[in-house]
Amino acid sequence: DNWWPKPPHQGPRPPRPRPKP
């Protein structure tokens, strides 16, 4: 399933840290 050009992968995105009060 690589018949369509995909953007370069930069690895898995880390979860956004929740802002602590």
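Backbone N, Cα and C define each Cβ position, glycine as well.
Swiss-Prot gives this note for the published mutagenesis D1 to A: No effect on binding to nAChR from T.californica.
One mutagenesis experiment catalogued in Swiss-Prot, N2 to A, is accompanied by this note: No effect on binding to nAChR from T.californica.
For the mutagenesis experiment W3 to A, the note given by Swiss-Prot reads: Moderate effect on binding to nAChR from T.californica. The 10 Å shell around the Cβ of W3 (mutagenesis position) contains 4 further Cβ atoms across the protein chains shown.
Secondary structure at W4 (mutagenesis position), taken from DSSP and collapsed to helix, strand or coil, is coil. Less than 8 angstroms from the CB of W4 (mutagenesis position) sits no same-chain residue that is six or more residues away. Listed in Swiss-Prot as a mutagenesis experiment, W4 to A is described as follows: Severe effect on binding to nAChR from T.californica.
Annotation of the published mutagenesis P5 to A in Swiss-Prot: Severe effect on binding to nAChR from T.californica; the original residue is retained in the structure shown.
A 10 Å cutoff on Cβ-Cβ distances gives K6 (mutagenesis position) a total of 7 other Cβ atoms nearby, all chains included. The mutagenesis experiment K6 to A is recorded by Swiss-Prot, whose note states: Severe effect on binding to nAChR from T.californica.
Long-range Cβ neighbours of P7 (mutagenesis position) (same chain, at least 6 residues apart, Cβ-Cβ under 8 Å): none. Record note (Swiss-Prot) on the mutagenesis of P7 to A: No effect on binding to nAChR from T.californica.
Under its mutagenesis entries, Swiss-Prot includes P8 to A with the note: Complete loss of binding to nAChR from T.californica.
While the structure shown retains the original residue, Swiss-Prot records the mutagenesis experiment H9 to A with this note: Complete loss of binding to nAChR from T.californica.
For the published mutagenesis P14 to A, Swiss-Prot gives the following note: Moderate effect on binding to nAChR from T.californica. P14 (mutagenesis position) falls within neither a helix nor a strand when secondary structure is assigned with DSSP, and so counts as coil.
Taking a C-beta cut-off of under 8 Å and a sequence gap of six or more, R16 (mutagenesis position) has no contacts in its own chain. R16 to A appears in Swiss-Prot as a published mutagenesis result, with the remark: Moderate effect on binding to nAChR from T.californica.
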TODO: Round to the nearest Å and give the CA-to-CA distance linking K6 (mutagenesis position) with P14 (mutagenesis position).
DONE: 20
TODO: Tally every other Cβ atom lying within 10 Å of the Cβ atom of P14 (mutagenesis position).
DONE: 6
Task: For P5 (mutagenesis position), the number of other Cβ atoms found within 10 Å of its own Cβ - done: 5
